[in-house]
Amino acid sequence: MSKGEELFTGVVPILVELDGDVNGHKFSVSGEGEGDATYGKLTLKFICTTGKLPVPWPTLVTTFSYGVQCFSRYPDHMKQHDFFKSAMPEGYVQERTIFFKDDGNYKTRAEVKFEGDTLVNRIELKGIDFKEDGNILGHKLEYNYNSHNVYIMADKQKNGIKVNFKIRHNIEDGSVQLADHYQQNTPIGDGPVLLPDNHYLSTQSALSKDPNEKRDHMVLLEFVTAAGITHGMDELYK
């Protein structure tokens, strides 16, 4: 067990803070909840603290919760491939570019680390080149979320990982908005981290609303499990 992994043996409180600017529409979001890496479970509630969110909530899910991939459940035979926990408590910087097909892009930079007993994800998001009447700024996405696989590989030069995946957002007219994600994670501290063999995270997310919440918000339940490296096949993945 890495030193960082020891911090995730029970339920851990999570705080998420995001400052965003999409096509000049500025906004802030604050999220709170908890994670349980034993089950790969996240329960979070996000509130737009600046009024109405200028983009659809589902477009921010990967920035919020795929940002705290340290809560992914890694099976025993894969624990030596868990970069995310091994970088704790100092944490990691997570940088991402998200390309929305036939529309604009988000660039995000997050610092994910422990502050006391709380796992904090602080994010800056900049969005450019979005069409004002497109699926994103035109709010044409359904309020739901599909399951996805997130592909991880080691980046030995930067002592971190590279991650890529494609998200399918459901549109109200029955079509799909694709979003390509390119992600880089590098440790903040200078201690040893685990550099993984290629594998993936399987994610299931459910969005809901709090009937008692008057502010613009999103409630998220998510399960994340690492997979792709099987027992006794280590040689194939070297």
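Glycine is treated like the rest: Cβ placed from N, Cα and C.
Listed in Swiss-Prot is the mutagenesis experiment Ser65 to Ala, annotated as follows: In GFPmut 2; red-shifts by about 100 nm the excitation maxima, permitting efficient excitation at 488 nm and increases fluorescence; when associated with L-68 and A-72. In three-state terms derived from DSSP, Ser65 (mutagenesis position) belongs to neither a helical nor a strand segment and is classed as coil.
Among the sequence features in Swiss-Prot, the mutagenesis site Gln69 to Met is noted as follows: In Citrinine; leads to excitation and emission peaks of 516 and 529 nm, respectively; when associated with L-68; A-72 and Y-203.
In sequence order, Leu194, Pro196 constitute the residues six or more apart from Gln80 (mutagenesis position) in its chain with CB-CB distances below 8 Å. One mutagenesis experiment named in Swiss-Prot is Gln80 to Arg, and its note says In Azurite; shifts the excitation and emission spectra to shorter wavelengths and increases quantum yields compared to BFP; when associated with H-66; F-145; I-150 and R-224.
Annotation of the published mutagenesis Ile128 to Val in Swiss-Prot: In EBFP2.0; shifts the excitation and emission spectra to shorter wavelengths and increases quantum yields compared to BFP; when associated with R-30; N-39; H-66; A-72; T-105; F-145; I-150; V-155; V-171; S-198; V-206 and V-224; the original residue is retained in the structure shown. Taking the Cβ of Ile128 (mutagenesis position) as centre and 10 Å as the limit, one finds 12 other Cβ atoms among all the protein chains shown.
Quoted from Swiss-Prot, the note on mutagenesis experiment Ser147 to Pro is: Increases fluorescence at warmer temperatures such as 37 degrees Celsius. In the three-state DSSP scheme, Ser147 (mutagenesis position) is classed as coil.
With a 10 A radius on its CB, His148 (mutagenesis position) counts 20 other CB atoms from all the protein chains. Among the mutagenesis entries in Swiss-Prot is His148 to Asp, noted as: In Cerulean; leads to improved quantum yield, a higher extinction coefficient and is 2.5-fold brighter than ECFP; when associated with L-64; T-65; W-66; A-72; A-145; I-146; T-153 and A-163.
Experimental mutagenesis is annotated in Swiss-Prot for Asn149 to Lys, with the remark: Increases fluorescence at warmer temperatures such as 37 degrees Celsius. In Esmerald; leads to brighter fluorescence; when associated with T-65; A-72; T-153 and T-167. In VisGreen; leads to brighter fluorescence; when associated with L-64; T-65; A-72 and T-167.
Shown in sequence order, Ile161, Lys162, Gln184, Thr186, Leu195 are the residues of the chain, 6+ apart in sequence, with a C-beta less than 8 angstroms from the C-beta of Asp155 (mutagenesis position). Secondary structure at Asp155 (mutagenesis position), as computed by DSSP, is strand. The annotation that Swiss-Prot gives for the mutagenesis experiment Asp155 to Val reads: In EBFP2.0; shifts the excitation and emission spectra to shorter wavelengths and increases quantum yields compared to BFP; when associated with R-30; N-39; H-66; A-72; T-105; V-128; F-145; I-150; V-171; S-198; V-206 and V-224.
The Cβ of Ile167 (mutagenesis position) lies under 8 Å from the Cβ of Thr62, Asn146, His148, Leu178, Ala179, His181, each on the same chain and at least six residues away in sequence. Under its mutagenesis entries, Swiss-Prot includes Ile167 to Thr with the note: In P11; increases fluorescence at 475 nm excitation and at warmer temperatures such as 37 degrees Celsius. In Esmerald; leads to brighter fluorescence; when associated with T-65; A-72; K-149 and T-153. In VisGreen; leads to brighter fluorescence; when associated with L-64; T-65; A-72 and K-149.
Recorded in Swiss-Prot as a mutagenesis result, Val176 to Ala carries the remark: In mut2.1; shifts fluorescence lifetime from 3.03 to 2.50 ns; when associated with H-145 and I-198. For the recorded site, Val176 (mutagenesis position), the DSSP three-state label reads strand.
Under the three-state DSSP scheme, Val193 (mutagenesis position) falls in the coil class. Cβ neighbours of Val193 (mutagenesis position) (same chain, under 8 Å, six or more residues apart in sequence): Phe83, Ser86, Ala87, Asn159, Gly160, Pro187. For the mutagenesis result Val193 to Ala, the note given in Swiss-Prot is In mut1.5; shifts fluorescence lifetime from 3.03 to 2.72 ns; when associated with H-145.
Secondary structure from DSSP puts Thr203 (mutagenesis position) in a beta strand. Annotation of the mutagenesis experiment Thr203 to His, Trp or Phe in Swiss-Prot: Results in significantly red-shifted excitation and emission maxima.
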Rounded to an integer, what is the Cα-Cα distance in Å between Ile128 (mutagenesis position) and Val176 (mutagenesis position)? 21
Asn149 (mutagenesis position) versus Thr203 (mutagenesis position) - Cα distance in angstrom: 6
Using Cβ atoms only, which residues of the same chain lie under 8 Å from Gln69 (mutagenesis position) while being at least 6 residues apart in sequence? Phe84, Val150, Leu201, Val224
Nearest by CA distance to Val176 (mutagenesis position): which of the mutagenesis positions is it, out of Ser65, Ser147, Asn149? Ser147
C-alpha spacing of Ser65 (mutagenesis position) relative to Asn149 (mutagenesis position), in angstrom: 14
